[in-house]
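K.L.:
Okay, so Swiss-Prot annotates it like this:
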| type | residues | note |
| --- | --- | --- |
| BINDING | HIS36, ASP38, GLU141 | Zn(2+) 1 binding site |
| MUTAGEN | CYS87 to Gly | Does not affect dimerization. Does not affect dipeptidase activity |
| MUTAGEN | CYS109 to Ala | Does not affect dimerization. Does not affect dipeptidase activity |
| BINDING | GLU141, HIS214, HIS235 | Zn(2+) 2 binding site |
| BINDING | HIS168, ARG246, ASP304 | substrate binding site |
| MUTAGEN | CYS170 to Gly | Does not affect dimerization. Does not affect dipeptidase activity |
| MUTAGEN | HIS235 to Arg, Lys or Leu | Complete abolition of dipeptidase activity. Does not affect cell membrane localization |
| MUTAGEN | ASP285 to Ala | Does not affect dipeptidase activity |
| MUTAGEN | HIS286 to Leu, Gln or Lys | Does not affect dipeptidase activity |
| MUTAGEN | ASP288 to Ala | Does not affect dipeptidase activity |
| MUTAGEN | CYS377 to Gly | Abolished disulfide-linked dimerization. Does not affect dipeptidase activity |
Amino acid sequence: MWTSWWLWPLVAVCAADQFRDLAVRIMQDTPVIDGHNDLPWQLLNLFNNQLQDPGANLSSLAHTHTNIPKLKAGFVGGQFWSAYVPCDTQNRDAVKRTLEQIDVIQRMCQAYPETFACVTSSTGIRQAFREGKVASLVGVEGGHSIDSSLGVLRALYHLGMRYMTLTHSCNTPWADNWLVDTGDDKAQSQGLSHFGQSVVKEMNRLGVMIDLAHVSVATMRAALKLSQAPVIFSHSSAYSLCPHRRNVPDDVLQLVKETGSLVMVNFYNDYVSCSAKANLSQVADHLDHIKKVAGAAAVGFGGDYDGVSRVPSGLEDVSKYPDLVAELLRRQWTEAEVRGALADNLLRVFEAVEQASNHAQVPGEEPIPLGQLEASCRTNYGYSAAPSLHLPPGSLLASLVPLLLLSLP
């Protein structure tokens, strides 16, 4: 017995290799669908969305968590690319900038057709898998991107948006964000306002996944109660393990379980360990916890790569997903549970959202009350009591008569 002590490290290495080999085999059949990647923001920040810039070559892009070789090494088969614009665009140029971020995602697919396939459905994801491409979908990160307009919501859907985060780190006029729970923002909607409920219903009608990352706990509960389809948290972790208000508390995880919804675990150190440093094992702890509380069907990956300043040791970039999967296998996750976390759980939710959609239903039309909007940079067409030039003949004159009478001496 004592003579074989020198074999122990070799046995440990072989066991580790065994789990990673199994992870690779699984991921060759079931590549990961990640819920949130901010590469489009980096393309704006570094290159002003100019993909022809030599430095923006996605095959050799440096200083980012994401490039094509890293995606291939990580067995990434599906990616929700974030069409993110900051909160300071709210009530200003949020819609314009969101359109530009959707455009750069679409141009990524056009520039690298051998790697990316822009798709808009669960069927499209499966087809991209078969072709060995990265199924590329648009997630709009923040309800401020629709400028409180159901019409803009519908337009973004037609441009390919398949999930929308109800808020970023700021309230919209119709939904409260996570900073309400820290006391840094004041609650405006107590979760969702009447118009916020209309947004959720219209997303259900269209077949857009409702994303509750970044929202307040009251907004989480309101949306989970109201939605007629499962929802997602595209990049959030477990509050019980790291009490950061961007994470999901256990009582909400119970609602996730009851509604067949999904939490895609974030890799940002501050949400994993509540400190500047974290490691791969701690990310696996979050996956374990969500599995324990909400069930294996409620777990996914939402790394938040290229949207955060620090990531865990062992998960330095998108190439490292197989190492995390190997850790789950070491923790005795079954192959079916691993395949669920990689892709099958997201596909199930997406298919349920598609099935719950009803394009034959009349679209939502009731606008948000003008008084709920910041009005300094907007017109009031449609809200105005001023006479319309498009009234029936005679109506304009009739509406002016009281004004003329008031002007008489």
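A Cβ is built for glycine as well, from the same backbone N, Cα and C atoms used for every other residue.
Every position carries its original residue.
Could you tell me the structural context for the features on the list?
P.N.:
ASP38 (Zn(2+) 1 binding site) falls outside any helix or strand according to DSSP and counts as coil.
Secondary structure at CYS87 (mutagenesis position), taken from DSSP and collapsed to helix, strand or coil, is helix. For CYS87 (mutagenesis position), the same-chain residues lying six or more positions away in sequence with a CB closer than 8 A to its CB are GLY142, HIS144, HIS168, SER169, CYS170.
Sequence-distant neighbours of CYS109 (mutagenesis position) (same chain, 6+ residues apart, CB-CB distance under 8 A): PHE116, ALA117, CYS118, SER136. The secondary structure of CYS109 (mutagenesis position), as reduced to three states from DSSP, is helical.
In the three-state DSSP assignment, the secondary structure recorded for HIS214 (Zn(2+) 2 binding site) is coil.
Within the same chain, the residues at least 6 positions away from ARG246 (substrate binding site) whose Cβ sits under 8 Å from its Cβ are TRP178, ALA213, HIS214, SER236, SER237, ASN266, TYR271, listed in sequence order.
Within 10 Å of the C-beta of CYS170 (mutagenesis position) we count 18 further C-beta atoms, all protein chains included.
HIS235 (mutagenesis position) counts 34 other C-beta atoms within 10 Å of its own C-beta, drawing on all protein chains shown.
Counting every protein chain shown, the Cβ of ASP285 (mutagenesis position) has 21 other Cβ atoms within 10 Å.
Within 10 Å of the C-beta of HIS286 (mutagenesis position) we count 27 further C-beta atoms, all protein chains included.
Here ASP288 (mutagenesis position) comes close to ARG331: these same-chain residues lie at least six apart in sequence, with C-beta atoms under 8 angstroms from its C-beta.
When secondary structure is read from DSSP and collapsed to three states, CYS377 (mutagenesis position) falls in the coil class. Its own atom aside, the Cβ of CYS377 (mutagenesis position) has 9 Cβ atoms within 10 angstroms in the protein chains shown.
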K.L.:
Enumerate same-chain residues with a sequence separation of six or more from ASP304 (substrate binding site) and a Cβ-Cβ distance below 8 A; give 'none' if the list is empty.
P.N.:
HIS36, ASN37, ASP38, HIS235, ASN266, PHE267, TYR268
K.L.:
Quiz question: given the binding-site residues HIS36, HIS168, HIS214, which has the greatest number of C-beta atoms lying within 10 angstroms of its own C-beta?
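P.N.:
Per the Cβ count, the most surrounded site is HIS36.
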K.L.:
Nearest to CYS377 (mutagenesis position) in three-dimensional space, by Cα, is which of the recorded positions GLU141, ASP285, HIS286?
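P.N.:
It is GLU141, whose Cα lies nearest.
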K.L.:
To the nearest Å, how far is the Cα of GLU141 (Zn(2+) 1 binding site) from the Cα of ASP285 (mutagenesis position)?
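P.N.:
If we compare the Cα positions of GLU141 (Zn(2+) 1 binding site) and ASP285 (mutagenesis position), the gap is 26 Å.
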